[in-house]
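Engineer: Can you keep this structure in mind? I'll have questions shortly.
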Amino acid sequence: MKFIIALAALIAVACALPVSNDNFRHEFDHMIVNTATQRFHEIEKFLLHITHEVDDLEKTGNKDEKARLLRELTVSEAFIEGSRGYFQRELKRTDLDLLEKFNFEAALATGDLLLKDLKALQKRVQDSE
């Protein structure tokens, strides 16, 4: 019975504490990481799809197709480089907890891997004639 009373008192104290104004910042961080992760997943699917198109391009050598592929790769590359800059700046913040820091580092590492694959594919497209 004493345990239940102590637990109820603890819950009442926790509910009475003022809400931190930082919650918005942490929710925004969570939303940004989720959005970037979803976009990285879309870019990964795009890379898989476009790899087949690059194989066809190497066989045909169509210049219009080459220009289109380069434009699409450039847009994805710009998104990843922009997100890398954002995540690097956010990692310098001192108010990050362990989970947020891990999420930012994971998103940064995922972006780096995708950027490496994008650049390799871009080089393949540029070298095809």
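Glycine is no exception: its Cβ is also placed from the backbone N, Cα and C atoms.
R39 to A appears in Swiss-Prot as a published mutagenesis result, with the remark: Over 20% reduction in IgE-binding. In Swiss-Prot, a mutagenesis experiment is listed as E42 to A, annotated with the note Over 20% reduction in IgE-binding. Quoting Swiss-Prot on the mutagenesis of K45 to A: Over 20% reduction in IgE-binding. Among the mutagenesis entries in Swiss-Prot is E90 to A, noted as: Over 20% reduction in IgE-binding. Further reduction in IgE-binding; when associated with A-95, A-100 or A-105. Most significant reduction in IgE-binding; when associated with A-95 and A-105 or with A-95; A-105 and A-112. Among the mutagenesis experiments that Swiss-Prot reports, D95 to A is described with the note: Over 20% reduction in IgE-binding. Further reduction in IgE-binding; when associated with A-90 or A-105. Most significant reduction in IgE-binding; when associated with A-90 and A-105, with A-105 and A-112 or with A-90; A-105 and A-112. Here Swiss-Prot notes a mutagenesis experiment, D97 to A, with the remark: No effect in IgE-binding. According to Swiss-Prot, the mutagenesis experiment E100 to A carries the annotation: Over 20% reduction in IgE-binding. Further reduction of IgE-binding; when associated with A-90. Annotation of the mutagenesis experiment E105 to A in Swiss-Prot: Over 20% reduction in IgE-binding. Further reduction in IgE-binding; when associated with A-90, A-95 or A-112. Most significant reduction in IgE-binding; when associated with A-90 and A-95, with A-95 and A-112 or with A-90; A-95 and A-112. Here the residue is the original one, while Swiss-Prot reports the published mutagenesis D112 to A with the comment Over 20% reduction in IgE-binding. Further reduction in IgE-binding; when associated with A-105, with A-95 and A-105 or with A-90; A-95 and A-105.
Could you place the listed features in the three-dimensional structure?
Structural biologist: Around the Cβ of R39 (mutagenesis position), the number of neighbouring Cβ atoms within 10 Å comes to 16.
Long-range C-beta contacts of E42 (mutagenesis position), restricted to its own chain and to partners at least six residues apart, with a cutoff below 8 Å, are absent.
Cβ neighbour count for K45 (mutagenesis position): 10 (other Cβ atoms within 10 Å of its Cβ, all protein chains included).
Secondary structure from DSSP puts E90 (mutagenesis position) in a helix.
Neighbour count (other Cβ atoms within 10 Å of the Cβ, all protein chains): 9 for D95 (mutagenesis position). According to DSSP, D95 (mutagenesis position) sits in a coil region rather than a helix or strand.
When other Cβ atoms within 10 Å of the Cβ of D97 (mutagenesis position) are tallied across all protein chains shown, the result is 10.
Look at E100 (mutagenesis position): DSSP puts it in a helix.
In sequence order, L91 are the residues near E105 (mutagenesis position), counting only same-chain partners six or more apart with C-beta under 8 A.
On its own chain, D112 (mutagenesis position) has R84 as residues at least 6 apart in sequence with a Cβ closer than 8 Å to its own Cβ.
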Engineer: Find the one among the mutagenesis positions K45, E90, D95 whose C-alpha lies closest to that of R39 (mutagenesis position).
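Structural biologist: Result for R39 (mutagenesis position): the nearest of the mutagenesis positions is K45.
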